[in-house]
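See below for the structure under consideration.
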Amino acid sequence: MLPSQSPAIFTVSRLNQTVRLLLEHEMGQVWISGEISNFTQPASGHWYFTLKDDTAQVRCAMFRNSNRRVTFRPQHGQQVLVRANITLYEPRGDYQIIVESMQPAGEGLLQQKYEQLKAKLQAEGLFDQQYKKPLPSPAHCVGVITSKTGAALHDILHVLKRRDPSLPVIIYPAAVQGDDAPGQIVRAIELANQRNECDVLIVGRGGGSLEDLWSFNDERVARAIFTSRIPVVSAVGHETDVTIADFVADLRAPTPSAAAEVVSRNQQELLRQVQSTRQRLEMAMDYYLANRTRRFTQIHHRLQQQHPQLRLARQQTMLERLQKRMSFALENQLKRTGQQQQRLTQRLNQQNPQPKIHRAQTRIQQLEYRLAETLRAQLSATRERFGNAVTHLEAVSPLSTLARGYSVTTATDGNVLKKVKQVKAGEMLTTRLEDGWIESEVKNIQPVKKSRKKVH
């Protein structure tokens, strides 16, 4: 007998697929440490190897686009730390991991801690741009937190002396390597904020390995930099070295020397700017004085030109010239007016309307006479044509034919009878005479035989 509720039955394919999905979704990405064995690299460029410890092993694959980023050549027996995704190869049911990154075991553990702390602080918003404080421009006092015996301090002081010797520098010595270094760096940052002597801080050290720089990946140092009221410039290691302190700081400088250049002014450049500004001011003053002198000369000349005696003489000369022009213009105007009057008189005499009126009256009389004669002739001809037309119409009128004794007979359908075959006995006929109509009934029909014409 079967139970009331049967357990789910998987096919092998479905089982492998279900296990693969569980591994990928539930486990996600993990960090694994172990020893490399059976390392191979076929022509495809992918890496295939086994990762093992004392009691277990797992098959691994690292595809070409991922292993390109590995900075060393994996060796048999090497201890490594890998970041990988767990999966299942369904056709064979083999459990394996797909490696995304690989590091030697020592640095790998530190890198894992680095990534975890970075993700944590980033999630809290310590890296957000909105919290970055602007650097003072220019800085009036610079604080340096680093080792008092390190090369970084020497580089910073050398750059500041070269660029801006007058800029005050306060050194807050702290260890930058070792177990006590994070605590000393935090206390130096807090001390600088308590004393409030400087308006920008440089926190850093020279280059080194990941372990050497690890103090600047400490969470306490990161939070001290974030809470500092004084803007902080991080200057840790070389340009390729990136620490947690770099993400939290208000500005990251690739090297300690670069940090010193960022917070200082170039004295030589400032001197060149002052000299350039002085030259521009001198040129501006020269131009201003020349412009004022030219303006003064123009005004002085205008005042001389506007002297009352000179103005009176010029106006008197202008008045005499205007009087001459007025007299000449008046004479010309009178002369032109007289000539125009003569021309108008001649034109008026030539355009006397009386002769034209007489000729027009004569022409009108002639046209009236010709019009009357033409109308009489046309009327007489029209009357004659009308009389002829009336006579012709009376001659061809049906009424005239009826008056001569003829008649017109129509059948009941209104058609005029021309032949006897159009009617039948008993039908009613209507006959039109000159003075009225007659209705009659057909009693008998007698066709008339046509006479044959003799042919000669």
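The backbone N, Cα and C atoms fix where each Cβ goes, and this holds for glycine too.
Keep in mind the model shows the original residues, not the substituted ones.
Here Asp155 (mutagenesis position) comes close to Gly206, Thr255, Pro256, Ser257, Ala260: these same-chain residues lie at least six apart in sequence, with C-beta atoms under 8 angstroms from its C-beta. Mutagenesis annotation in Swiss-Prot: Asp155 to Ala, described as Loss of exonuclease activity, reduced ssDNA-binding; the structure shown retains the original residue.
One mutagenesis experiment catalogued in Swiss-Prot, Arg205 to Ala, is accompanied by this note: Loss of exonuclease activity, still binds ssDNA. If you draw a 10 Å sphere around the CB of Arg205 (mutagenesis position), it holds 28 other CB atoms from the protein chains shown.
In sequence order, Gly207, Pro254, Thr255 are the residues of the chain that are 6 or more apart from His238 (mutagenesis position) and have a CB within less than 8 Å of its CB. Among the sequence features in Swiss-Prot, the mutagenesis site His238 to Ala is noted as follows: Loss of exonuclease activity, still binds ssDNA.
Annotation for Asp241 (mutagenesis position): spatial neighbours Gly207, Leu213, criterion Cβ-Cβ under 8 Å with sequence separation of six or more. Swiss-Prot lists Asp241 to Ala among its mutagenesis entries, and the accompanying note reads: Loss of exonuclease activity, still binds ssDNA.
Experimental mutagenesis at this site is recorded by Swiss-Prot as Asp246 to Ala, annotated: Wild-type exonuclease activity. In the three-state DSSP reading, Asp246 (mutagenesis position) counts as helix. Taking all protein chains in view, 23 other C-beta atoms sit within 10 angstroms of the C-beta of Asp246 (mutagenesis position).
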Where His238 (mutagenesis position) falls in three-state DSSP terms: coil
